[in-house]
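One structure below.
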Amino acid sequence: MWRLPGLLGRALPRTLGPSLWRVTPKSTSPDGPQTTSSTLLVPVPNLDRSGPHGPGTSGGPRSHGWKDAFQWMSSRVSPNTLWDAISWGTLAVLALQLARQIHFQASLPAGPQRVEHCSWHSPLDRFFSSPLWHPCSSLRQHILPSPDGPAPRHTGLREPRLGQEEASAQPRNFSHNSLRGARPQDPSEEGPGDFGFLHASSSIESEAKPAQPQPTGEKEQDKSKTLSLEEAVTSIQQLFQLSVSIAFNFLGTENMKSGDHTAAFSYFQKAAARGYSKAQYNAGLCHEHGRGTPRDISKAVLYYQLAASQGHSLAQYRYARCLLRDPASSWNPERQRAVSLLKQAADSGLREAQAFLGVLFTKEPYLDEQRAVKYLWLAANNGDSQSRYHLGICYEKGLGVQRNLGEALRCYQQSAALGNEAAQERLRALFSMGAAAPGPSDLTVTGLKSFSSPSLCSLNTLLAGTSRLPHASSTGNLGLLCRSGHLGASLEASSRAIPPHPYPLERSVVRLGFG
């Protein structure tokens with residue numbers, strides 16, 4: 001019992017103060033070893049074995065010697081007792097964990113099948129046999145069965161070896177979910193890869209079904225994969241070329257707006273050389289009007305033809321006009337080709353082509369009154385005020401439609417409201433003659449005095465207002481068709497017919513360069 005206080009004092013020398021144990025520091029005895037005042041002593045019970053003889057009676061020198069020796073050893077307690085407690089506590093925790101692992105291993109059922117499936121190869125086997133493996137990978141061809149072939153039974157022997165090679169290049173602790181989240185971002189996946197993915201998953205589900213090998217099918221599959229890769233590379237190259245062409249065309253339009261025609265034409269030419277139809281059309285405009293390059297109609301026709309062959313509606317319209325304007329194209333096949341291109345552009349919704357065909361079909365040898373009304377009506381509904389005015393003439397004279405004077409007046413009013421000067425002049429003439437609400441006979445007389453024939457050649461003064469319309473730069477000066485004897489006027493006359501504007505061509509290029 002007399003050793004217990006010493007053990008407690010040795011284990012808890014710092015946490016227990018003298019006030020708790022009601023012990024004061026031991027002072028220095030004259031004949032004993034000296035102790036420091038900071039050393040704490042635990043209470044020592046009265047271990048005097050003298051019994052009831054009283055304090056003055058001693059149990060002998062041997063008994064007092066053991067007590068003094070123990071007190072002297074207790075006063076020399078080492079200050080490293082906290083480190084000892086931590087060390088022993090750590091060892092105790094490790095021992096508990098070891099016992100827990102031993103208990104868990106002992107609870108598992110024993111057997112060769114369980115040991116094989118619990119090996120570290122099992123997660124890699126499931127990974128390499130899953131459809132998440134890249135469909136175009138060379139490893140997958142040796143691991144997964146082909147879509148048409150059997151599921152080889154030796155894949156389980158080869159997969160761990162391939163899995164070890166792959167594990168050296170990837171972190172070993174990545175999860176199945178992280179792989180699934182990263183796979184859709186693979187840029188090399190295309191449509192054939194998805195098709196192979198479906199076949200791979202179905203072959204895994206039917207892995208237990210035996211089948212005969214088909215070497216020919218595997219070769220065809222490899223060939224199709226090779227072709228798919230080549231198609232993917234070609235598509236990427238075409239996309240890159242298109243992006244560069246769009247950038248060049250955009251720079252050309254920006255330079256055209258800023259007035260740098262030379263730089264604009266240079267950018268248009270670079271984009272046109274890459275096969276971009278919109279840049280080819282813009283380059284044709286520059287050649288036709290001499291902006292940034294000397295004026296050359298033959299080169300303009302060439303660029304229009306290149307863009308028209310790709311389905312560019314504005315290029316089809318301008319190329320058809322050039323064919324009709326060329327004296328060498330007076331023979332029938334070239335005219336039919338020009339009319340066919342104009343129809344394609346008009347059917348695509350191009351207002352300029354619709355207006356041009358509406359007037360073209362009122363003149364020989366293309367005279368077709370019903371088709372003329374059709375295209376004039378389409379152009380008028382697309383906002384062309386001049387076509388609305390021409391449609392009013394057709395209703396007033398019964399050209400291609402049943403004669404309707406009220407509809408003719410409404411067409412004149414709608415065209416005049418859009419700023420058409422010819423329609424405004426026609427309305428003023430009707431009002432000055434007292435024809436604001438005329439009878440049928442009065443309006444017939446007025447119409448006969450004003451118009452001798454609704455044909456194109458008789459509309460010289462009526463079509464003169466076309467030169468003052470905003471779309472005259474694209475449709476041409478239709479009022480000069482009768483005086484020139486053939487469709488279209490010279491480029492000089494067309495340029496003079498365009499209303500004065502700081503950059504008429506630049507506005508046309510910017511508006512139509514991306515259309």
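Placement of Cβ uses the backbone N, Cα and C atoms for every residue, glycine included.
Quick look at what Swiss-Prot lists:
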type    : residues      : note
MUTAGEN : Leu239 to Glu : Impaired oligomerization
MUTAGEN : Leu242 to Glu : Impaired oligomerization
MUTAGEN : Arg403 to Ser : Impaired oligomerization; when associated with S-431
MUTAGEN : Phe431 to Ser : Impaired oligomerization; when associated with S-403
Taking the Cβ of each of the mutagenesis positions and counting other Cβ atoms inside 10 Å, which one has the highest number: Leu239, Leu242? Leu242
Are there any residues in the same chain, six or more apart in sequence, whose C-beta is under 8 angstroms from the C-beta of Arg403 (mutagenesis position), and if so which? Tyr395, Glu396, Lys397
Helix, strand or coil: which one is Arg403 (mutagenesis position) in, per DSSP? coil
Phe431 (mutagenesis position) versus Leu242 (mutagenesis position) - Cα distance in angstrom: 58
Reading the DSSP string in three states, the entry for Leu239 (mutagenesis position) is helix
Using Cα coordinates, what distance in whole Å links Phe431 (mutagenesis position) and Leu239 (mutagenesis position)? 61
Neighbour count (Cβ, 10 Å) for Phe431 (mutagenesis position): 11
